[in-house]
Amino acid sequence: MSDPEMGWVPEPPAMTLGASRVELRVSCHGLLDRDTLTKPHPCVLLKLYSDEQWVEVERTEVLRSCSSPVFSRVLAIEYFFEEKQPLQFHVFDAEDGATSPSSDTFLGSTECTLGQIVSQTKVTKPLLLKNGKTAGKSTITIVAEEVSGTNDYVQLTFRAHKLDNKDLFSKSDPFMEIYKTNGDQSDQLVWRTEVVKNNLNPSWEPFRLSLHSLCSCDIHRPLKFLVYDYDSSGKHDFIGEFTSTFQEMQEGTANPGQEMQWDCINPKYRDKKKNYKSSGTVVLAQCTVEKVHTFLDYIMGGCQISFTVAIDFTASNGDPRSSQSLHCLSPRQPNHYLQALRTVGGICQDYDSDKRFPAFGFGARIPPNFEVSHDFAINFDPENPECEEISGVIASYRRCLPQIQLYGPTNVAPIINRVAEPAQREQSTGQATKYSVLLVLTDGVVSDMAETRTAIVRASRLPMSIIIVGVGNADFSDMRLLDGDDGPLRCPKGVPAARDIVQFVPFRDFKDAAPSALAKCVLAEVPRQVVEYYASQGISPGAPRPSTPAMTPSPSP
């Protein structure tokens, strides 16, 4: 029985699913010698492109006289799926006390995105000189690993036995508080149990909290347990205390049915009473860790993001030959369709190993019979609608425009259902190998709203997300209904979506913003949607692929 005045300590806000901390381990092979007598003293400097400039993030240690170094110092960086995060790795010779690359110390560099590294787990690239030529046979290998444990939860169940009685006319009303010791040796309250009334042998309710909250993900961090007799005046009577660590708690309950117990000690009684043993015992009956998988767990476990594009070719876009058309192909300024394709697709392509993307159009009359189609391949190859990289999608879009007649209506359900078919097949495998993301670029209100709602509700049960970017100045109020932010979307028959899989964004909100802002907004929800889907299906990530460089360890610096 719990007392309403004894509230549980609230959990701190959960870490944003889109953000994870990644450690990069770096090694090089075959670095150039700057002179014939000595080998280089290499160091790797990591830079991140942020706010239109390259900024140093981390650097490795310096290794002496080594042309194939394996650095021990990891390069840590925050990872965001929705951002491009371009990286540069500069290798330089620090033999003469150099602290940065120069024309005399530069050994080579390479550039890639953080998304490319985490999606492949291990990347090996040639080092390039400042003139763009390869630095001999020099290579750099980068291995990514997510900082683990930050999302895990632990479930604990405690009871006590023969606690001291602190009440004159009844039994104690015990509750327990758990504290973790901070780096400055101060104690921080992390949990308070409910009060069990009039009971010297209380069994407290099981509770669940994050490993980060309990011990800051440090299993050796000291934990302090204090047991009190509740008093409505707020002056609770101290019964006793004990200390432990999460490691000790795990080891003490490792086997089925195994429990761990501690004497509950009141230091004042211990120091004053010769025959004092304890003020009761506290028993840990259950200690289980619940692994909460992250987006990076799935990506590093081999899950590919399958990206599909659908482009609105209805007449409301305007004649492409007119400068006022939303499909105008001006040599001076890319139209909004092209801008959205480049920014959103440019990020998604880093997570697809073959870099081939199906691209469809809807709402146009297409050759040879010029009948209206709502899911035609923009490369006009219905057997193989895939384009090579996002640049191939853009090239197909440019070639497609002069060959079709913009028409209507704006029917979106057919393309959603088309992408749902392979997602349905993927679901049947029961594995986390491919998650589909459909990008719909449209200029107006959906004509087949009822069918679209039905298609989205069906897709919400599949490994699939839908991003809708509204292009132009139309009234998109109906489109926001699909987003599900104001409550679960329902199909016309009243069946609710299993989860929120649609993100709608009007392009005009980002017209004057940096190109990356649009991608940041529309892709921010994808990591959460991926994790939610696989968690709802009870599907764990695949085993991380082997990532340790098979290289001889470098000599100590």
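Counting starts with 1 at the first residue shown.
Note: Cβ is positioned from N, Cα and C throughout, glycine not excepted.
The domain 'C2 1' annotation in Swiss-Prot covers 1-127. Residue counts for the domain 'C2 1' (1-127) under DSSP, helix first, then strand, then coil, are 7 helix, 56 strand, 64 coil.
Note on Asp35 (mutagenesis position): other Cβ atoms within 10 Å of its Cβ, all shown chains, come to 9. One mutagenesis experiment catalogued in Swiss-Prot, Asp35 to Asn, is accompanied by this note: Does not inhibit calcium-dependent translocation to the cell membrane; when associated with N-33; N-93 and N-96.
According to Swiss-Prot, the mutagenesis experiment Asp93 to Asn carries the annotation: Does not inhibit calcium-dependent translocation to the cell membrane; when associated with N-33; N-35 and N-96.
Residues or ranges marked as domain 'C2 2' by Swiss-Prot on the basis of sequence analysis: 134-263. Per-residue confidence over the domain 'C2 2' (134-263) averages 91 (mean pLDDT, predicted model).
In Swiss-Prot, the entry for mutagenesis Asp167 to Asn states: Inhibits strongly calcium-dependent translocation to the cell membrane. Inhibits strongly calcium-dependent translocation to the cell membrane; when associated with N-173. Leads to the constitutive (calcium-independent) attachment to the cell membrane; when associated with N-173; N-229 and N-231. The structure shown retains the original residue. The Cβ neighbour count for Asp167 (mutagenesis position), using a 10 Å radius and every protein chain shown, is 13.
Taken from Swiss-Prot, the feature Ca(2+) 2 binding site covers Asp167, Asp229, Asp231, Asp237, and the record attributes it to sequence analysis. Its Cβ placed at the centre, Asp231 (Ca(2+) 2 binding site) has 12 other Cβ atoms within 10 Å.
When secondary structure is read from DSSP and collapsed to three states, Lys272 (mutagenesis position) falls in the helix class. Within 10 Å of the Cβ of Lys272 (mutagenesis position) there are 9 other Cβ atoms, across all protein chains. Lys272 to Ala appears in Swiss-Prot as a published mutagenesis result, with the remark: Does not inhibit calcium-dependent translocation to the cell membrane; when associated with A-273 and A-274.
Per Swiss-Prot, mutagenesis Lys273 to Ala is noted as: Does not inhibit calcium-dependent translocation to the cell membrane; when associated with A-272 and A-274. There are 10 other Cβ atoms within 10 Å of the Cβ belonging to Lys273 (mutagenesis position).
According to Swiss-Prot, the experimentally introduced change Val282 to Ser is described as follows: Inhibits calcium-dependent translocation to the cell membrane; when associated with S-283 and S-284. Counted within 10 Å of its Cβ, the other Cβ atoms near Val282 (mutagenesis position) come to 26, all protein chains included.
Of all the Cβ atoms in the protein chains shown, 14 others lie within 10 Å of the Cβ of Val283 (mutagenesis position). One mutagenesis experiment named in Swiss-Prot is Val283 to Gly, and its note says Does not inhibit calcium-dependent translocation to the cell membrane. Inhibits calcium-dependent translocation to the cell membrane; when associated with G-282 and G-284.
Per Swiss-Prot, mutagenesis Leu284 to Gly is noted as: Inhibits partially calcium-dependent translocation to the cell membrane. Inhibits calcium-dependent translocation to the cell membrane; when associated with G-282 and G-283. In sequence order, Leu156, Thr157, Phe158, Met249, Gly252, Thr253, Glu259, Met260, Gln261 are the residues near Leu284 (mutagenesis position), counting only same-chain partners six or more apart with C-beta under 8 A.
Here the residue is the original one, but Swiss-Prot notes a mutagenesis experiment at this spot, Gln286 to Ala: Does not inhibit calcium-dependent translocation to the cell membrane; when associated with G-287 and G-288. Its Cβ placed at the centre, Gln286 (mutagenesis position) has 12 other Cβ atoms within 10 Å.
Swiss-Prot gives this note for the published mutagenesis Thr288 to Ala: Does not inhibit calcium-dependent translocation to the cell membrane; when associated with G-286 and G-287. In sequence order, Val154, Gln155 are the residues of the chain that are 6 or more apart from Thr288 (mutagenesis position) and have a CB within less than 8 Å of its CB.
For 306-526, the entry in Swiss-Prot reads domain 'VWFA', with the evidence type sequence analysis.
Taking the Cα atom of each, Gln286 (mutagenesis position) and Asp237 (Ca(2+) 2 binding site) are about 27 angstrom apart. Note: the Cα of Asp237 (Ca(2+) 2 binding site) and the Cα of Val282 (mutagenesis position) are spaced 17 Å from each other. Straight-line distance linking the Cα atoms of Val282 (mutagenesis position) and Lys273 (mutagenesis position), rounded to a whole number, equals 21 Å. Per DSSP, the domain 'C2 2' (134-263) is made up of 12 helix, 60 strand, 58 coil.
Rounded to the nearest whole angstrom, the C-alpha distance between Val283 (mutagenesis position) and Asp231 (Ca(2+) 2 binding site) is 23. In sequence order, Arg34, Pro40, His41, Pro42, Cys43, Thr105, Leu107 constitute the residues six or more apart from Asp93 (mutagenesis position) in its chain with CB-CB distances below 8 Å.
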